[in-house]
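Lifted from Swiss-Prot, the feature list:
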ACT_SITE  CYS32  active site, nucleophile
BINDING   LYS59, ILE72, GLU85, SER86  glutathione binding site
DOMAIN    22-101  domain 'GST N-terminal'
DOMAIN    106-231  domain 'GST C-terminal'
MUTAGEN   TYR34 to Ala  Abolishes DHAR activity
Amino acid sequence: MSGDATRTLGKGSQPPGPVPEGLIRIYSMRFCPYSHRTRLVLKAKDIRHEVVNINLRNKPEWYYTKHPFGHIPVLETSQCQLIYESVIACEYLDDAYPGRKLFPYDPYERARQKMLLELFCKVPHLTKECLVALRCGRECTNLKAALRQEFSNLEEILEYQNTTFFGGTCISMIDYLLWPWFERLDVYGILDCVSHTPALRLWISAMKWDPTVCALLMDKSIFQGFLNLYFQNNPNAFDFGLC
């Protein structure tokens, strides 16, 4: 398996060759939360894969043959099949590969996890808007209040279930699908938005003990370096921290 810490490909780069038999390829970017979702599932299910990182400020021309809008993540199989959108990609991996199933077998429980994901849908946008506001020196009181309310809604679910994880007594797909945005709260400077949610904070602590989550934790100083360059519109941001 090629590591996640590979330099990005940008305009003028040559496209990678065919995906080797027995592997699946992920087109990714080290700091992207949506790609992070799919990488968590690849790791949790111990799926042999290779990583091709894409420079999102300087996308290769050929990459638009992988995704019509140039988004990440995209999975590519050795049969040249392409699967994109992070939740769809994660569900594909869970269905297509053996090992522990991350989505529940029970149809209702699977549906319940997908409904919970819908309740989470405002969080990615709000976290990004808070980050941009703080980085640009803008007032973000209302944004943070809105984010706190979303976290209060998630807190209520954990309290009602009386479980550590959103999927129950152990980690399942829904926990991995939510996690990337919670890992970023500290480096984004908005960790205080969960100060009022003890059950959610307990979930965050429990997630950090998971071997899959631990394996993909990003060094905070490297993440900060990426953000510093990203907000300077520096195309080298995506390779920050690599030799």
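For all residues, glycine too, the Cβ spot is worked out from N, Cα and C.
Although substitutions are noted, the structure shown does not include any of them.
Mapped onto this structure are the features recorded in Swiss-Prot.
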| residue | record | DSSP (3 states) |
| --- | --- | --- |
| CYS32 | active site, nucleophile | coil |
| LYS59 | glutathione binding site | coil |
| ILE72 | glutathione binding site | coil |
| GLU85 | glutathione binding site | coil |
Worksheet item: In whole Å, how far is TYR34 (mutagenesis position) from ILE72 (glutathione binding site) when you measure between their Cα atoms?
Response: 7
Worksheet entry | Separation of alpha carbons, TYR34 (mutagenesis position) and GLU85 (glutathione binding site) (Å) | 8
Discussion item. Give me the count of other Cβ atoms within 10 A of the Cβ belonging to TYR34 (mutagenesis position).
Written reply: 21
Worksheet item: Near LYS59 (glutathione binding site), which residues of its own chain have a C-beta under 8 A away, given they sit six or more steps off in sequence?
Response: GLY10, LYS11, GLY70
Worksheet item: Of all the recorded positions given, CYS32, ILE72, which residue's CB has the most CB neighbours within 10 A?
Response: ILE72
Response to the item:
Long-range Cβ list for SER86 (glutathione binding site), cut-off under 8 Å, min separation 6+ in sequence, same chain only, gives TYR34, SER35, ARG37, THR38, PRO73, LEU177
